[in-house]
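Notes follow the structure.
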Amino acid sequence: MAAAADSFSGGPAGVRLPRSPPLKVLAEQLRRDAEGGPGAWRLSRAAAGRGPLDLAAVWMQGRVVMADRGEARLRDPSGDFSVRGLERVPRGRPCLVPGKYVMVMGVVQACSPEPCLQAVKMTDLSDNPIHESMWELEVEDLHRNIP
């Protein structure tokens, strides 16, 4: 039963679900500060005089810019990022409309030239504009307070 809790079904391209909660990040943080590679990404915090954070999974929010064939390009306050595997994500399809504001939880696949996530969860947040207006401050506050 534990194996079922550790992987997201979807055939050979299944995603291994992390055991820790997702870390809220902006696209620019991944572009600028991520080190490592798939399955072993870390967010450098050397500029703040702190140790790195493991990026087992991330939580990002942004506006859908484009969506096609289970992939989407989103834009947060710091830039664009891509999400793939949306055809296997519950509630992914209703969210895939340009202009919608969504949250996506996923596993980092790449950080350069732009972040790319393998989606695990996606939810439409468009009904409440406070989600978008507070997102950047929420991420900033979280990173300021993580030891």
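Cβ from N, Cα, C; glycine included.
Every residue here is the original one, so none of the noted swaps is modelled.
When other Cβ atoms within 10 Å of the Cβ of W59 (mutagenesis position) are tallied across all protein chains shown, the result is 19. One entry in Swiss-Prot concerns the mutagenesis experiment W59 to A. Its note says: According to PubMed:18923083, abolishes interaction with RMI1, TOP3A and BLM. According to PubMed:18923082, does not affect interaction with RMI1 and TOP3A.
Counting every protein chain shown, the number of other Cβ atoms lying within 10 Å of the Cβ of K100 (mutagenesis position) is 19. In the three-state DSSP scheme, K100 (mutagenesis position) falls into the coil class. While the structure shown retains the original residue, Swiss-Prot records the mutagenesis experiment K100 to A with this note: Does not affect interaction with RMI1, TOP3A and BLM.
The 10 Å shell around the Cβ of K121 (mutagenesis position) contains 16 further Cβ atoms across the protein chains shown. Under the DSSP three-state reduction, K121 (mutagenesis position) is assigned to strand. Among the sequence features in Swiss-Prot, the mutagenesis site K121 to A is noted as follows: According to PubMed:18923083, does not affect interaction with RMI1, TOP3A and BLM. According to PubMed:18923082, affects interaction with BLM and the BMI complex.
One mutagenesis experiment named in Swiss-Prot is W135 to A, and its note says Abolishes interaction with RMI1, TOP3A and BLM. Counted within 10 Å of its Cβ, the other Cβ atoms near W135 (mutagenesis position) come to 20, all protein chains included.
If you compare Cα positions, K121 (mutagenesis position) sits closest to W59 out of the mutagenesis positions W59, K100, W135. A straight line from the CA of W59 (mutagenesis position) to the CA of K100 (mutagenesis position) spans 17 Å.
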